[in-house]
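As recorded in Swiss-Prot:
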- 1-76: domain 'Ubiquitin-like 1' (DOMAIN)
- THR9 to Asp: Impairs ubiquitination by CRL2(KLHDC3) E3 ligase complex; when associated with D-7 (MUTAGEN)
- ILE44 to Asp: Impairs ubiquitination by CRL2(KLHDC3) E3 ligase complex; when associated with E-42. Impairs ubiquitination by CRL2(KLHDC3) E3 ligase complex; when associated with A-68 (MUTAGEN)
- LYS48 to Arg: No effect on HLTF-mediated polyubiquitination of PCNA. Impairs ubiquitination by CRL2(KLHDC3) E3 ligase complex (MUTAGEN)
- ASN60 to Arg: Decreases affinity for UBE2R2 in CRL2(FEM1C)-UBE2R2 complex (MUTAGEN)
- LYS63 to Arg: Abolishes HLTF-mediated polyubiquitination of PCNA (MUTAGEN)
- SER65 to Glu: Phosphomimetic mutant that binds and activates PRKN (MUTAGEN)
- SER65 to Asp: Phosphomimetic mutant that binds and activates PRKN (MUTAGEN)
- THR66 to Ala: Abolishes CteC-catalyzed ADP-ribosylation (MUTAGEN)
- HIS68 to Ala: Decreases affinity for UBE2R2 in ECS(FEM1C)-UBE2R2 complex. Impairs ubiquitination by CRL2(KLHDC3) E3 ligase complex; when associated with D-44. Impairs ubiquitination by CRL2(KLHDC3) E3 ligase complex; when associated with A-72 (MUTAGEN)
- HIS68 to Gly: Loss of DTX3L-mediated polyubiquitination of histone H3 and H4 (MUTAGEN)
- ARG72 to Gly: No effect on ADP-ribosylation (MUTAGEN)
- ARG72 to Ala: Impairs ubiquitination by CRL2(KLHDC3) E3 ligase complex; when associated with E-42. Impairs ubiquitination by CRL2(KLHDC3) E3 ligase complex; when associated with A-68 (MUTAGEN)
- 305-380: domain 'Ubiquitin-like 5' (DOMAIN)
- 381-456: domain 'Ubiquitin-like 6' (DOMAIN)
- 609-684: domain 'Ubiquitin-like 9' (DOMAIN)
Amino acid sequence: MQIFVKTLTGKTITLEVEPSDTIENVKAKIQDKEGIPPDQQRLIFAGKQLEDGRTLSDYNIQKESTLHLVLRLRGGMQIFVKTLTGKTITLEVEPSDTIENVKAKIQDKEGIPPDQQRLIFAGKQLEDGRTLSDYNIQKESTLHLVLRLRGGMQIFVKTLTGKTITLEVEPSDTIENVKAKIQDKEGIPPDQQRLIFAGKQLEDGRTLSDYNIQKESTLHLVLRLRGGMQIFVKTLTGKTITLEVEPSDTIENVKAKIQDKEGIPPDQQRLIFAGKQLEDGRTLSDYNIQKESTLHLVLRLRGGMQIFVKTLTGKTITLEVEPSDTIENVKAKIQDKEGIPPDQQRLIFAGKQLEDGRTLSDYNIQKESTLHLVLRLRGGMQIFVKTLTGKTITLEVEPSDTIENVKAKIQDKEGIPPDQQRLIFAGKQLEDGRTLSDYNIQKESTLHLVLRLRGGMQIFVKTLTGKTITLEVEPSDTIENVKAKIQDKEGIPPDQQRLIFAGKQLEDGRTLSDYNIQKESTLHLVLRLRGGMQIFVKTLTGKTITLEVEPSDTIENVKAKIQDKEGIPPDQQRLIFAGKQLEDGRTLSDYNIQKESTLHLVLRLRGGMQIFVKTLTGKTITLEVEPSDTIENVKAKIQDKEGIPPDQQRLIFAGKQLEDGRTLSDYNIQKESTLHLVLRLRGGV
């Protein structure tokens with residue numbers, strides 16, 4: 001195909017190229033035509049400097065595209081790089097060098113990998129693809145080198161519309177940097193962004209670590225409406241104060257403005273709008289407070305009130321408090337009276353556990369209200385609840401919590417009424433009145449949440465003879481229950497029944513709703529053949545294991561038998577037959593595995609690893625892989641996720657195209673490495 005190269009003088013050169021030509025090849029063609037040495041050429045396309053080792057198709061350069069040629073200045077210049085230890089490094093550079101090039105030079109001198117380097121000039125973090133001249137970095141300028149804490153971290157930014165944005169950041173990033181990243185993702189100018197964390201508005205010049213923002217923290221993004229507005233604040237004496245505000249101001253900001261005008265400390269102010277007490281961390285727009293709205297200001301009484309605290313032993317304690325006291329303050333008063341450390345206290349009011357940072361008035365606790373005090377078994381713990389959609393919820397619980405309490409916490413988080421929740425642990429449905437410790441549920445255990453569909457339903461079971469049986473069931477029935485119903489109707493013992501739905505063999509401990517079996521679904525009943533057959537499993541050490549199996553056994557069943565014999569957990573086993581990796585849900589007969597066949601057992605390196613695949617559109621795909629996966633396997637996983645046939649995929653790592661038959665470990669591709677995916681153009685262009 002033909003492409004054009006435009007020089008700074010305005011001259012246009014025409015070149016004959018192919019999509020597979022490297023940038024290096026193109027520079028050689030320019031040298032042939034114009035006599036300019038490749039090392040003095042910089043080629044730019046779509047605003048990006050092109051790298052020698054990449055191809056035209058990598059950059060999606062098509063026929064009749066125009067590249068721009070910039071000449072490198074001869075001679076270059078010196079710049080200095082100062083590290084946090086105070087050491088200064090001198091580098092030979094050119095104005096046209098990219099920040100990436102500069103980091104490579106620092107790596108040559110100091111051995112610091114580029115991905116751990118952050119370069120700062122004039123208070124700004126420098127981006128890899130930009131050049132020194134883009135930032136007006138001149139000879140003898142000094143850059144500052146900050147090391148990235150390994151790998152950075154992810155934080156979330158939640159907008160008022162409920163959308164959540166994920167950002168890659170570092171503790172040392174300033175709020176200004178974070179706003180710039182949000183602008184890159186969402187297009188919102190930084191001057192219209194207000195970021196809130198823990199009820200505080202974040203200041204541009206401070207860093208995430210200044211605010212103790214850690215990995216997976218959630219910031220709230222509020223948009224500044226241009227212009228602001230006036231609101232009125234009416235006191236109990238009848239006086240009205242006028243304030244200049246913005247919809248994005250927090251209640252805390254408003255109280256500060258009232259203090260400026262009237263001298264009333266914020267902690268003595270309670271603001272009421274539409275009958276509701278306003279919380280410090282929320283904004284005016286959260287409460288739909290618009291221009292010329294009127295808030296009511298009530299002063300907190302200094303005198304306070306009495307409340308009662310009832311313990312599980314039946315003892316009642318009387319406390320002197322104020323509506324503005326936090327739950328933390330109340331716990332401290334209980335400690336003074338009873339000697340119970342606050343971290344062992346849980347306070348309950350109106351069936352809700354009270355949070356330390358909230359006040360009594362937040363919970364509408366009034367004089368002579370009674371709180372209930374429950375003691376924490378030291379420390380509490382976290383457990384996980386996995387839903388059928390695959391979502392995992394984290395709960396703070398204690399061994400003494402009842403299943404009922406746990407369902408209430410799930411309702412708080414997810415809005416699912418307790419009477420629609422069924423919790424399963426170790427294959428057992430959990431009963432409301434029992435505690436977590438009754439079921440030996442320990443920290444970081446995972447419960448499974450199944451939703452009860454209201455009422456029962458009919459399903460059909462079809463036998464191999466063609467007979468159809470009708471059963472009355474509920475979505476919450478286990479497969480074991482269903483087999484018992486079949487035994488009642490047909491006299492077939494459960495251990496001779498195999499039930500199949502949507503091509504999958506159903507497991508006894510799972511429920512119909514686990515498999516999305518709905519009313520009038522049809523299951524297939526297959527009788528287990530008595531007798532079975534033997535197969536062999538060969539390990540990488542050369543050891544051969546003999547197993548008694550049936551053609552109808554699933555690969556999952558086979559892995560369980562291997563675990564029984566050899567102690568290898570199923571999630572570390574990969575079984576290979578006829579060169580194919582076998583999938584858990586399929587049966588031996590699906591793969592035509594017959595008596596005395598030999599399977600090969602490969603151990604997964606514990607847990608596998610994640611890698612990233614970046615496309616030319618900038619999209620990043622995350623894959624679960626193992627070092628022993630071949631490039632062919634990886635392409636198949638990409639096809640599963642993205643629908644791109646393997647024969648149209650080219651994978652690049654460290655500038656090298658990866659070959660199908662080699663493994664990830666052959667190329668030293670480790671966890672969280674990034675591969676680049678280039679699509680093969682069919683034919684020429």
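Yeah, the Cβs are placed from backbone N, Cα and C, and that goes for glycine too.
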Residues in the domain 'Ubiquitin-like 9' (609-684) grouped by DSSP into helix, strand and remaining coil:
18 helix, 28 strand, 30 coil
Looking at the mutagenesis positions LYS48, LYS63, HIS68, which sits with the largest number of other Cβ atoms within 10 Å of its Cβ?
HIS68
For each of THR9, ASN60, SER65, THR66, count the other CB atoms within 10 A of its CB; which of these mutagenesis positions has the top count?
SER65
Whole-number Å distance between the CA of ILE44 (mutagenesis position) and the CA of LYS63 (mutagenesis position)?
16
Could you tell me which three-state DSSP class LYS48 (mutagenesis position) falls into?
strand
Per DSSP, what is the helix/strand/coil residue tally across the domain 'Ubiquitin-like 1' (1-76)?
18 helix, 26 strand, 32 coil
Protein Cβ atoms within 10 Å of ILE44 (mutagenesis position), excluding its own:
14
Return only the integer: C-alpha distance in Å from THR66 (mutagenesis position) to ASN60 (mutagenesis position).
12
I need the CA-to-CA distance for ASN60 (mutagenesis position) versus LYS48 (mutagenesis position), whole Å please.
12
Top Cα neighbour of LYS48 (mutagenesis position) in the set of mutagenesis positions THR9, SER65, HIS68:
HIS68
Across the domain 'Ubiquitin-like 1' (1-76), what does the pLDDT come to on average, as a whole number?
84
Proximal residue to THR9 (mutagenesis position) among mutagenesis positions LYS63, SER65, HIS68 (C-alpha distance):
HIS68
Helix, strand and coil totals (DSSP H, G, I; E, B; other) for the domain 'Ubiquitin-like 5' (305-380):
18 helix, 28 strand, 30 coil
